[in-house]
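For the mutagenesis experiment D535 to A, the note given by Swiss-Prot reads: Does not complement Pgl- phenotype of C-terminally shortened protein. Experimental mutagenesis is annotated in Swiss-Prot for D694 to A, with the remark: Does not complement Pgl- phenotype of C-terminally shortened protein.
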Amino acid sequence: MTDTTVAVPGAVRLNTATVTQYLSSQSSLVASLTGDGGGRRRAVLLRSAPQWDGPAEPAWGEGRTAGIAVAPSPLAVHELVLDHLAARRPGPPVLVVLTDREQHELDPAILARVHKLRIDTVDGWDVVREAFGARQIDPRLKDVNWAAEALLDATPPGSWPAVPGGWLSRQYALTALAQRRLRLGRYDTEGGPRRPGDDRLDAQALLHWSTRPGAPERLLTLRGPERAGLTAFLGEEDQAGLAGRTLLALVDAERGEDAAAFGLVCAALWQHAEPAPETYRARGRAERYFGDRPPATGDQLDALVTVFGRATEEHVTTLLAAGHRTAGTDADQAREARRTTGTVLDRAAALARQFGAEEAVAASPVLRGGLEARFTAVGRALAAGDTTAVADAVRRLENHRLAAEPEESARIERARMGQRLARWLATDPPTDALTVADALRRHVAETGWADLALEHIEAGGDQGPVLKAAYDTLGTRVRDRRRQIDASFARSLAAWTQSGTQPGSMLTVETFLDRVVGPLVRRGEERRTLMLVLDGMSAAIANELGEELRRSWAEFDPLPEGDTPYRRAMAAALPTVTAVSRTSLFAGTLTKGTQADEKRLFPALKLWGGAPAAVFHKDDLRTETAGETFGPALTEALADGRTHVAVVLNAIDDRLAKEQKLGDGAWRIDDVPGLRDLLRVAATQGMAVVLTSDHGHVVDRHGTKVDPAAAPESARHRLIGGGPLAEREITLSGPRVIWPEPGASIVALWDADSRYTALKAGYHGGASLAEVTIPALAFLPFGAEPPKGWRELGDQRPVWWAPEETGKAPLPDEYTARPVAATASAPKKPTAKAKKDQAEVARMHHGALFDVALTTEGDDALLTPTVVSRTETLVTALLDSETYQAQLGGLARKPQQEQVHKALTTLLDSGGTLPVTALAQRVGMPVTRGVGFAAVLGQLLNYDGVQVLETLPDGRTLRLHAALLREQFALGAG
């Protein structure tokens, strides 16, 4: 672009943009400019300094072209015009003659033959107005003396887009110019599909622009006045503001490509780092990165870089989120976002080293150094054994922007698992259980979860020395406690099996079908059963798969026994090997056998009552054609609407024989081939799904080989032989021992870290809790009417697993005081004074394991103390409170207070969280009315807009916040 200089008074030097824009604005010239004028030649006289350094025949727009010539004298004008019109001069049909001569100096006959019959004067702003299709121009825009020429020079092909309303404002014009020059917004040729709001010129847009290769140089190549003007415009408050000023100062210092990385370091230094001499020294080095012309000094510079750092963190956070979109047209943009983010973070780390800002970076919520520092903080907290400090450290770790990155997910989950194990150990878990049944129930509800958390940690560990050491110590403590628990369980198991007593109410592998599946058939339930037997699935894996399944299925306790429903477990047959325990499962009696025996015995069980039933093994899943999901026999059984189906899935057992899980210790539905497809069919068919196993397993992470006194029969059991038992062995005998024959005696390893045979990923056959416990999970599709006796389960995670999600733990049964009647007669309705006193009791004793309620024995009797549960006291005080009564009075249709009482009691006893359908079932109403009942509860409890009763994001689970309940209804602090 050329400078605008004065040749003679009244004549300015025109450039290509001005001339072409002028020609485009002349509608009478369009045909000739495009060659559609039938060969008609036109001459145009423009007042200009007779100088031209542009192309002799510029081409622009859609096939438009013209010739340009200069005429410093009247004679030159005459000759050029006449020669062109007479076609003696070659070139396009339109010739533009640039001259500084006055009109009276020219022959009127010449003027009569040119465009407009005169020498036309080009007003740059008129041309700009025409280019934007405007009627008026903002006077403030005309005050920008460099803008007209810049707008004309930057005119895009096809001209500028028409301005809305006909008013060309300064904001609109300079925004369009900046977008065109910097290739932003509608002129971004590299950013993919445009989205709403992409035309903005805020700090985020400029940060995005600065990360493009070569983008900052586009600003530096502009002429001085235009570059300075656009820089000032972009730094205005309505545009990119202070952050934009800072970024453009970096561009001016030729460091624009580092802007985003520099901003992250600035955020660490000026926002997050603690004031310290090292911080101030690093700030000084960072300030010099602006070169000789910083955008400000002193406090003003501090303010600039603080705002810039904040904007940069927001930008990188947006990029990180964009990098997670992998579907459809977003995939390419997501890949580009990940590339950009990686480049920026790497460069920021390099700049931090250059500035000596490593300690400041440790406080960053965005930079990798900050993430590593937070992992280290978790390690220190775990090493200190302070569960509160661990919770704070894990929370800060989860809040780091990089914590959501897929490559960090397993590592973050390990930190959570470490927190959970620390909380578990803090409860000082007892090592003994009263009975085998108690131990099995506890394993599914507690110790199996500890096994799950431990496996996650040991699958990956951590490369950071502090966290690695903390995991090592934590793992050792957990294994020691689990070893004590397993030792106690093995003694109980040996005593029970030797005594030969019946299991009683305890679920066992041989009674499972009769007690769980049989009632569905005997009651004439129309619903079929799909039993999925995941060979070798431990309680730890079952709990993990169960949590994933609960997102799409409702889980039930299939047994009607006991006051509180819970996830069930059953005892395996002994030894805990497939030939014994799985065959016993399918045969409905203690026995040993093969797949052929299972296929024969399972459908012959009397419990089917003549209904068809079939069991399918690994080979039955093999397809014969590309379009099939399962083998033909399994496909037919699933689709016939009559057959009860059992399918054995071997992924877990097969994995034990091959390799350990490394890095990510999680088991997911998709890790078990065929499981998701089978679940999909079951949902479509409305089948009840029972997820179980034939035995569990132990994982070998620290195993040692035990030299057996007799040849081993499996990795974890042997026959009775000479010599004393080893420390980690126990003798099992009695009717539950089926190998090598019923009633035999075997020796089994109870220690999870021991084996007899060669090293593998894991083993079974022994007497540990993880091997003997068989988890049994029952599911129905959401909204399905449950079979009689099936009770929907709430959150099954132990309270130490996720206390922030599960609410307060319900009191253990043995510590819950039962109401004790003071007299044989039922107490009368309390008086107003008694109600007040009882509410006071609730406030005074909310922290106790049990409360003392006051009841009356007669109209004039003294108040008599009665021991009641803490939950009962709280609910009674709530229902009698003035606030609750006012809420109840505002309802047009009032619910039965007995149902409200039972619902609140159930929620509190369940830790505060329960599915809507489960709540309806516990209250004694149809599950279809659960949603409506929950809405009424919300109206009663969510006083003054506070969410005392909350519906979780899944749309089907309620959470009652006991602390808020006490606060809102003035029942005392929780």
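Note: Cβ is positioned from N, Cα and C throughout, glycine not excepted.
None of the listed substitutions appears in this model.
DSSP assigns D694 (mutagenesis position) to coil, not to a helix or a strand. For the mutagenesis positions given as D535, D694, the lowest number of other CB atoms within 10 Å of the residue's CB is seen at D535.
A separation of roughly 6 Å, to the nearest angstrom, links the Cα atoms of D694 (mutagenesis position) and D535 (mutagenesis position).
Under DSSP, D535 (mutagenesis position) is assigned to coil, being neither helix nor strand in the three-state scheme.
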